[in-house]
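Participant: Residues or ranges marked as S-adenosyl-L-methionine binding site in Swiss-Prot: Arg174, Phe191, Glu213, Ile214, Asp243, Val244. In Swiss-Prot, a mutagenesis experiment is listed as Arg133 to Ala, annotated with the note Strong decrease in both activities. Quoted from Swiss-Prot, the note on the mutagenesis of Phe165 to Ala is: Lack of activity. Recorded in Swiss-Prot as a mutagenesis result, Glu173 to Ala carries the remark: Decrease in both activities. According to Swiss-Prot, the experimentally introduced change Arg174 to Ala is described as follows: Decrease in both activities. Record note (Swiss-Prot) on the mutagenesis of Glu213 to Ala: Lack of activity. Record note (Swiss-Prot) on the mutagenesis of Pro260 to Asn: Lack of tRNA(Phe):m1G methyltransferase activity, but does not affect tRNA(Phe):imG2 methyltransferase activity. Pro262 to Ala appears in Swiss-Prot as a published mutagenesis result, with the remark: Strong decrease in both activities.
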Amino acid sequence: MSGVKVRREDAKKVLELLKSVGILDGKRKAIRDEKYVIFPVTDTNIAKSLGLEVVDVELPMRPERQIYKNLEDLLPREIFKKLGRLDIVGDIAIVSIPDEILSEREVIVSAIRKLYPKVKVIARRGFHSGLYRIRELEVIWGENRLHTIHKENGVLIKVDLSKVFFNPRMKGERYRIAQLVNDGERILVPFAGVIPYPLVIARFKNVEVYAVEINEFAVKLAEENLELNRDRLKGKIKIIHGDVFEVLPNLPNFDRVVSPTPKGVDALSLTLSKAEKFLHYYDFVHESEIERFRERVLEECRRQGKECRVSVRKVSDYKPHVYKVCADVEILS
């Protein structure tokens, strides 16, 4: 085996160089003593051409799970610092690549493929737009498609990212809500999309869930997802195609309402009015406004004549100092 031997004071600079030319061997560990660091490399000829000292040395293998922890292990620092978030939906990787580093997309694609070898499509993330919150995506590597099956919390979720909204980062939140639910509850999920919340809830609990969604493509996929998971579910799901603001007034009240509210939509009054025991209401709030948001929820409870206990938790980052939050509302009377 081969490695490059460098003085400790030069180690950081050389590590970045090895990453940038793509010859750092991530399957083996570097070793160090008081004066030197030896980095594992995959190509000694390139290392020599860079003027580095190549040595024969036995370097330990990393455990499989530690080969690559994240993109920072694989990309030069200047590229990684400018790269946006990376999400995996099924076998599709979605990454934010600013224009200023778009010329490095082959390096970025190579790193993603090493980190996620099962990925078959890599797409560049654009902006959300339109009534259905569809994100603009450009396939930059792999199969020319944006449909896949995503696995989460013991369920399978069909998505077509060119036609529907789906956020894989809510996996933990969907599980949290499912664990709060009790068997026998009647639950309403407006803005249900391809029904990830209803699926996860019904996966774990024997409940009846009503899912309301306006996007006809999402409704079609939701129906396919219901069939796909039929044998996995303890509960039942009823899918309703329509506008939340038109459908909900005609529905009865529910034990619990889970509202993954789209950004810019105010459905607090409506969703609270349909909840008899619990409401989980999502919104996007600046960190300085979180307590004010909680007070707004309490004020709406008072306006509707409900005594409520309200706690607000940060769910995920949206942009600097702005968070997706969830108001967990317990209706006491």
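Counting begins at 1 with the first residue displayed.
Here the Cβ of each residue, glycine as well, is placed from N, Cα and C on the backbone.
Those substitutions? Not in this structure, it's all original residues.
Since we're looking at a predicted model, the values are computed, not measured.
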Participant: For the recorded positions listed here (Glu173, Glu213, Asp243), which one has the lowest count of neighbouring CB atoms within 10 Å of its own CB?
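Facilitator: Least crowded of the recorded positions Glu173, Glu213, Asp243, by Cβ count within 10 Å, is Asp243.
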Participant: Find, among the mutagenesis positions listed as Pro260, Pro262, the one whose Cβ has the highest number of other Cβ atoms within 10 Å in the structure shown.
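Facilitator: Buried the deepest by this measure is Pro260.
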Participant: Find the longest CA to CA distance in the recorded S-adenosyl-L-methionine-binding set Arg174, Phe191, Glu213, Ile214, Asp243, Val244; express it in Å as a whole number.
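Facilitator: About 23 Å separates the two most distant Cα atoms.
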Participant: Rounded to an integer, what is the Cα-Cα distance in Å between Pro260 (mutagenesis position) and Phe191 (S-adenosyl-L-methionine binding site)?
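Facilitator: So the Cα of Phe191 (S-adenosyl-L-methionine binding site) lies 6 Å away from that of Pro260 (mutagenesis position).
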Participant: Across all chains shown, how many C-beta atoms besides its own are within 10 angstroms of the C-beta of Arg174 (mutagenesis position)?
Facilitator: 22
Participant: Closest to Pro262 (mutagenesis position): which of the binding-site residues Phe191, Ile214, Asp243, Val244, going by Cα position?
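Facilitator: Going through Phe191, Ile214, Asp243, Val244 one by one, the Cα closest to that of Pro262 (mutagenesis position) is Phe191.
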Participant: Go through Phe165, Phe191, our recorded positions, and report the one whose Cβ sees the most other Cβ atoms within 10 Å.
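Facilitator: Going through Phe165, Phe191 one by one, the largest Cβ count within 10 Å is at Phe191.
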Participant: Within 10 Å of Val244 (S-adenosyl-L-methionine binding site), Cα to Cα, which of the mutagenesis positions Arg133, Arg174, Glu213 are there?
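Facilitator: Hits: Glu213.
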Participant: Roughly how many Å lie between the Cα atoms of Phe165 (mutagenesis position) and Phe191 (S-adenosyl-L-methionine binding site), rounded to a whole value?
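Facilitator: A Cα-Cα distance of 10 Å.
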Participant: Of the binding-site residues Phe191, Ile214, Asp243, which sits closest to Glu173 (mutagenesis position) by Cα distance?
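Facilitator: Answer for the nearest of the binding-site residues: Phe191.
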Participant: By a simple count, how many Cβ atoms lie within 10 Å of the Cβ of Arg133 (mutagenesis position), its own Cβ left out?
Facilitator: 18
Participant: Within 10 angstroms of the C-beta of Ile214 (S-adenosyl-L-methionine binding site), what count of other C-beta atoms is obtained when all protein chains are considered?
Facilitator: 20
Participant: So of all those mutagenesis positions, Arg133, Arg174, Glu213, which one's Cα sits nearest to Phe191 (S-adenosyl-L-methionine binding site)?
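Facilitator: Nearest candidate: Glu213.
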